[in-house]
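Working notes, structure below.
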Amino acid sequence: MERRLMIPCFFWLILVLDLVLRVSGNAEGDALSALKNSLADPNKVLQSWDATLVTPCTWFHVTCNSDNSVTRVDLGNANLSGQLVMQLGQLPNLQYLELYSNNITGTIPEQLGNLTELVSLDLYLNNLSGPIPSTLGRLKKLRFLRLNNNSLSGEIPRSLTAVLTLQVLDLSNNPLTGDIPVNGSFSLFTPISFANTKLTPLPASPPPPISPTPPSPAGSNRITGAIAGGVAAGAALLFAVPAIALAWWRRKKPQDHFFDVPAEEDPEVHLGQLKRFSLRELQVASDNFSNKNILGRGGFGKVYKGRLADGTLVAVKRLKEERTQGGELQFQTEVEMISMAVHRNLLRLRGFCMTPTERLLVYPYMANGSVASCLRERPESQPPLDWPKRQRIALGSARGLAYLHDHCDPKIIHRDVKAANILLDEEFEAVVGDFGLAKLMDYKDTHVTTAVRGTIGHIAPEYLSTGKSSEKTDVFGYGVMLLELITGQRAFDLARLANDDDVMLLDWVKGLLKEKKLEALVDVDLQGNYKDEEVEQLIQVALLCTQSSPMERPKMSEVVRMLEGDGLAERWEEWQKEEMFRQDFNYPTHHPAVSGWIIGDSTSQIENEYPSGPR
């Protein structure tokens, strides 16, 4: 009898525990479900948001921590419309709320002020209206606040000045009114953060007072004038010869040499969150740009490791392009625009140095180097990149590039996407570097740039033939970078000729796929520790990105969705059908079609005569 009673009690205990787990686990899921129900989703981006699941951690575009608590919601550029909901304030561990570039209307909920862990709030390029909630001043960890290109009105809440962690602020293109705060965190921001609003412009700094010169007798003036004239003549003779000699020496010296100037000619100022360093400060940090501190060199110049006075490690990129007169203001403007591109997967520009003869950019130091160095130049004591890390690198770098293409105004085309330009932070998170430099180095040109900047093996065929780059140029380079991640090999390697293989990595991979040799192309350092289906999916994304026609390549935002598991199968099936049609009717090849891998011949033939800049 007792045993019979124990069974139903045990059964009910399980049900109660299950109910408790579901209720606690679904608290955050309910908040996100409320958001889903408030939004129109024509592209079915939120289709996986199933409210019956225990937690939302398996949903697309949602990231959780090890405790199954939501830390990130990525719904930028998702073609969503509707309104935000107050339940968003019930995500206690949320760090990133990315809802930019949609058609969201209504007001910003005051409850967002409850998100005390929030680091980034990106609601720009929507149609939000009403005031900026003063409750956002509670977000003491907020670093990035971008509300630009909406219809927000009213005054800027003074509570925001107390958010001392704030590094990036963009309130531009909103009908905001009133005064711009100048205290607290707002003391760092420049007019670019408040452009095209109805805010009262910041007052210009008054010029320093000029001390009046006391009058002197006429006779004294004549004597003083005579003495001054004699001194001036003597000084002219004294400095004429050295000045002529210096001018002659500069003309004879190669134009790509750098001249050091005193730090006094480059006073330290701040441009928003961007610091302007003195040349002397960077000379000391890098031991006068010593060769022993060189981290790398490439088409834009050399990169030096440096240690600032406070002990912070930095990477100093010393640009090598010839300078032209009058380009300082444009260079400074471009640098500030680059600094506004802030994303978890983009290398943050910390500061710069500009003198009449020098252009230097200062970045955080990345202790784990680049993907290329981890794949091919790691010391024996360092373990190879495992497969999960490579997957994270693929997704992180795609997110960074998608941000450059879709959410920077004007958009930034990288023009040299490769493993050497994907850096790794302390957690081996991918950080895209060297973006914006191609345009920065062309700042003195007033015409369309036709010089091809890039690296052999990564250059898209249309960019090579026309000199015109686009987002799809970057997509091609990204696809080749994925193949580097999978194979561990270089995009262009003459050593493959020894085995009668293609020197171009893309062609080599296609050849192996046609021969059904999938295992032969996977990096041997992985030692078989990967899932075949995951490798195949990453190869599929790479091949879609490296199609000959730029029109047929996906956008980087589409690549992100495919890597997150949304739409790859359909896109791949469609491409396979098109390839089969081409091979059957238009472009017969010597290779038989392989079931599951129908690969067309590469058309990206790049001659060796084109310059390459290994980084």
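Any Cβ shown, glycine's included, is placed from N, Cα and C.
Here is what Swiss-Prot records for this protein:
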type: BINDING; residues: Trp59, Phe60, His61, Val62; note: brassinolide binding site
type: MUTAGEN; residues: Ser286 to Asp; note: Loss of kinase activity
type: DOMAIN; residues: 289-576; note: domain 'Protein kinase'
type: BINDING; residues: Leu295, Gly296, Arg297, Gly298, Gly299, Phe300, Gly301, Lys302, Val303, Lys317, Pro364, Tyr365, Met366, Lys418; note: ATP binding site
type: MUTAGEN; residues: Thr312 to Asp; note: Reduced interaction with BIR2
type: ACT_SITE; residues: Asp416; note: active site, proton acceptor
type: MUTAGEN; residues: Thr449 to Ala or Asp; note: Slight decrease of kinase activity but loss of interaction with hopAB2/AvrPtoB. Reduced interaction with BIR2. Loss of kinase activity; when associated with A-446 and D-450
type: MUTAGEN; residues: Thr450 to Ala or Asp; note: Loss of interaction with hopAB2/AvrPtoB and loss of phosphorylation. Reduced interaction with BIR2. Loss of kinase activity; when associated with A-446 and D-449
type: MUTAGEN; residues: Arg453 to Ala; note: No effect on some phosphorylation sites
type: MUTAGEN; residues: Thr455 to Ala, Asp or Glu; note: Loss of kinase activity
type: MUTAGEN; residues: His458 to Asp; note: Loss of kinase activity, loss of phosphorylation and loss of interaction with hopAB2/AvrPtoB
| field | Fewest Cβ neighbours within 10 Å, where candidates are the mutagenesis positions Ser286, Thr312, Thr455 | value | Thr312
| query | What mean pLDDT score does the domain 'Protein kinase' (289-576) have in the model? | reply | 84
| query | To the nearest whole angstrom, what is the C-alpha distance linking Val303 (ATP binding site) and His458 (mutagenesis position)? | reply | 21
| query | Which residue, of the binding-site residues Val303, Met366, has its CB surrounded by the fewest other CB atoms within 10 A? | reply | Met366
| Excluding Trp59, Phe60, His61, Val62, which residues of the same chain place their Cβ within 8 Å of the centroid of the Cβ atoms of the recorded brassinolide site? | Leu46, Ser48, Trp49, Pro56, Thr58, Thr63, Val73, Asp74, Glu564
| Within 10 angstroms of Pro364 (ATP binding site), Cα basis - recorded positions out of Trp59, His61, Val62, Ser286, Thr312, Thr455 | Thr312
| said: Rank aside, I only need the closest one: which of the recorded positions Arg297, Gly301, Thr312 has its C-alpha nearest to that of His61 (brassinolide binding site)? | reply: Thr312
| task | Rank the recorded positions His61, Arg297, His458 by the number of other Cβ atoms within 10 Å of each Cβ, and give the residue at the low end. | result | Arg297
| List, in sequence order, the same-chain residues at least six positions removed whose CB sits under 8 Å from that of Val62 (brassinolide binding site)? | Leu32, Trp49, Pro56, Val70, Arg72, Val73, Asp74
| query | Are there any residues in the same chain, six or more apart in sequence, whose C-beta is under 8 angstroms from the C-beta of Phe60 (brassinolide binding site), and if so which? | reply | Val45, Leu46, Gln47, Ser48, Trp49, Arg561, Glu564, Gly565, Asp566
| Just counting, how many other CB atoms are there within 10 A of the CB of Trp59 (brassinolide binding site)? | 22
